[in-house]
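Visitor: Here it is: the structure, laid out below.
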Amino acid sequence: MSFNAKDMTQGGQIASMRIRMFSQIANIMLYCLFIFFWILVGLVLWIKISWQTFVNGCIYWWCTTLEGMRDLIKSQPVYEIQYYGKTFRMNAAQVLHDKYMIWCSEQLWSAFVLAAVVALVICLITFFVVSWILGRQGKQQSENEVTGGRQLTDNPKDVARMLKKDGKDSDIRIGDLPIIRDSEIQNFCLHGTVGAGKSEVIRRLANYARQRGDMVVIYDRSGEFVKSYYDPSIDKILNPLDARCAAWDLWKECLTQPDFDNTANTLIPMGTKEDPFWQGSGRTIFAEAAYLMRNDPNRSYSKLVDTLLSIKIEKLRTYLRNSPAANLVEEKIEKTAISIRAVLTNYVKAIRYLQGIEHNGEPFTIRDWMRGVREDQKNGWLFISSNADTHASLKPVISMWLSIAIRGLLAMGENRNRRVWFFCDELPTLHKLPDLVEILPEARKFGGCYVFGIQSYAQLEDIYGEKAAASLFDVMNTRAFFRSPSHKIAEFAAGEIGEKEHLKASEQYSYGADPVRDGVSTGKDMERQTLVSYSDIQSLPDLTCYVTLPGPYPAVKLSLKYQTRPKVAPEFIPRDINPEMENRLSAVLAAREAEGRQMASLFEPDVPEVVSGEDVTQAEQPQQPVSPAINDKKSDSGVNVPAGGIEQELKMKPEEEMEQQLPPGISESGEVVDMAAYEAWQQENHPDIQQQMQRREEVNINVHRERGEDVEPGDDF
């Protein structure tokens, strides 16, 4: 409410102008309806009675009207009455008492009443129809006119009716919204911050997958899905630290050299900033060593780790001779080989957690498990799980397993009617899956249904790169956008939901003291606008999202309700690991990492030393050729030799000094020869070394870089 004179003047002028304009329209409508009423009455009378009856009836009612004035009229009028071709002459008194004339008057009156009722009803209907048409036209003039783009609705049942009308509604629903039939093979993307509701959507889809008996591979980072869905009779778990872990066999899983290469590509990912030589060399050594061990009857994960990390570099060189990896451990570049093995340590150390799982029953391979899919009965699920405190250590192995499962889909053969689900919440918490970009577009031919949850599109770009991330995101057709707090990410989500093209209506008023100046002008301008603003994305409550379906269907604002699920199994059961073997492997890893740190220092640029005036004078003398022998003598005087490449002579400590740095009880090859001495040294110097080794960050220690580059791709999220 405002008592400001300006506001009251403006409001009064506009109200007065509206009243005048409404009065004009009302007068025109009533005038037209009045004329229309009598036209209708005349038409009904013409249809209902004859002309003779109409005329005679009118004469009767005219005489009735003049009856009270008959005594005042000196000369009584005579009326000619038509009666079926005959003419009779009657005065007013005769007309009023004639039975035929009375009958004609009754017929005329009844016909007139009927005609008036019919005309009134028609006029009322006409009035409302005209009012609705005029109101609709006025509303259209004042509303935006949509000319293209996508629409937005907050009622999922409207979209459900559209899908049902088109015959494309599916039995799979997210809340009240059905997805498009068979669109599950076109993949899902769940985008939003933590705790917004992505896992709830995955659970809704997982319920349908369990009811239909579909095969499912699910990445469970926290154990929540194991707790709610694990069925030990048909399901499998892959978690190196879980007692229920299947006895996965690397050498039965990988039958050919390319299989080992693919496994190494995921186990040892390429960094985004580091020199790819180090990771690529580590991949080659791991793949070749594992391939050579396939025919060893005593092969095991412990032996594989020992071969790669424990034995001397000379023995590793002998083991890899006549293989493509032999060039990477040659004696001429031994220092580089030691650095490559240090890189290998960061990722292969995750394999040590697999030691002992071969005793967990029959050998298990993901490839054979997926080939055993049955369409006539319910299929099992594969849970690839971890927990928060061990995820960083298990990430290479988990990424490797998931990559094998993704490739295993192609080995199942083409079948569009089959459904194999891959649920991966928080996908960027894994290493880059190299085959995902190529396999995802083709997976629909094999019945693959991928459901990926990400916190932001920036995570995909950080892990996979700009172009690969765009390719992945483009093949995820059904999308749900939950809350994104940051402006940039929320703006991206708003753009992906879509925009509409419309003619935006505008209305302007002009008024003045003279009514001639009063007027209203309307117009429309073309405009493109996003369906939702980034602020709408930022302010979404939990369990509320915008869902976009493939095809010409509106975007839907969907609200979900959390559904509690009973606990059917423990999320995690610790597995007993051989402590002696674990201690030995920990010691080996400690030795290799210490060796890697020493080698890393050799590849760092030297800091120039401040020299005295004498040295400056000597340095101004012309340089003379220096023989290698003289150079060795001068190496003790503090002159630094730059480490510019792998072919240069690098200053190394004597082997005796290296042995002195190893803990007591550790041999030169890194093996534990005196467990009691080593454990005593641990208790005295490093009481918490075991815990530190388990949780050590996976840092590339072989190239000099900034501290910020030590983070794995995706660890910032």
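Using N, Cα and C of the backbone, Cβ positions are placed for all residues, glycine too.
Modelled residues match the original; the substitutions are not represented.
It should be emphasised that the depicted structure is a prediction, and the values quoted were computed from it without experimental measurement.
According to Swiss-Prot, the protein carries these features:
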- G192, T193, V194, G195, A196, G197, K198, S199: ATP binding site (BINDING)
- P396 to L: In traD39; temperature-sensitive (VARIANT)
- E712 to K: No change in conjugation efficiency. Partially rescues a TraM K-99 mutation (MUTAGEN)
- D715 to K: 10-fold decrease in conjugation efficiency (MUTAGEN)
- F717 to A: 5000-fold decrease in conjugation efficiency (MUTAGEN)
Visitor: Among the recorded positions G192, G195, G197, P396, which residue has the largest number of other Cβ atoms within 10 Å of its own Cβ?
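Guide: Result for the most crowded candidate: G192.
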Visitor: Work out the three-state DSSP category of G197 (ATP binding site).
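Guide: Once the DSSP labels are grouped into three classes, G197 (ATP binding site) ends up as coil.
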Visitor: For T193 (ATP binding site), list the number of other Cβ atoms lying within 10 Å of its Cβ atom.
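Guide: For T193 (ATP binding site), the count of other Cβ atoms within 10 Å is 19.
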Visitor: Between G192 (ATP binding site) and P396 (variant position), how far is it from one CA atom to the other, in Å?
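Guide: Rounded to a whole number, the Cα-Cα distance is 25 Å.
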Visitor: Return the residues near A196 (ATP binding site), defined as same-chain residues 6+ apart in sequence whose C-beta is under 8 angstroms from its C-beta, sorted by sequence, else 'none'.
Guide: F482, R483, L540, D542, L543, C545
Visitor: Ten-angstrom check, please: count other Cβ atoms within 10 Å of the Cβ of K198 (ATP binding site), all chains counted.
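Guide: I count 24 other Cβ atoms within 10 Å of it.
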Visitor: Mind giving me a neighbour count for V194 (ATP binding site)? Other Cβ atoms within 10 Å of its Cβ, every protein chain shown.
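Guide: V194 (ATP binding site): 12 neighbouring Cβ atoms within 10 Å.
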Visitor: Around the C-beta of S199 (ATP binding site), how many further C-beta atoms are within 10 angstroms, looking at every protein chain?
Guide: 20
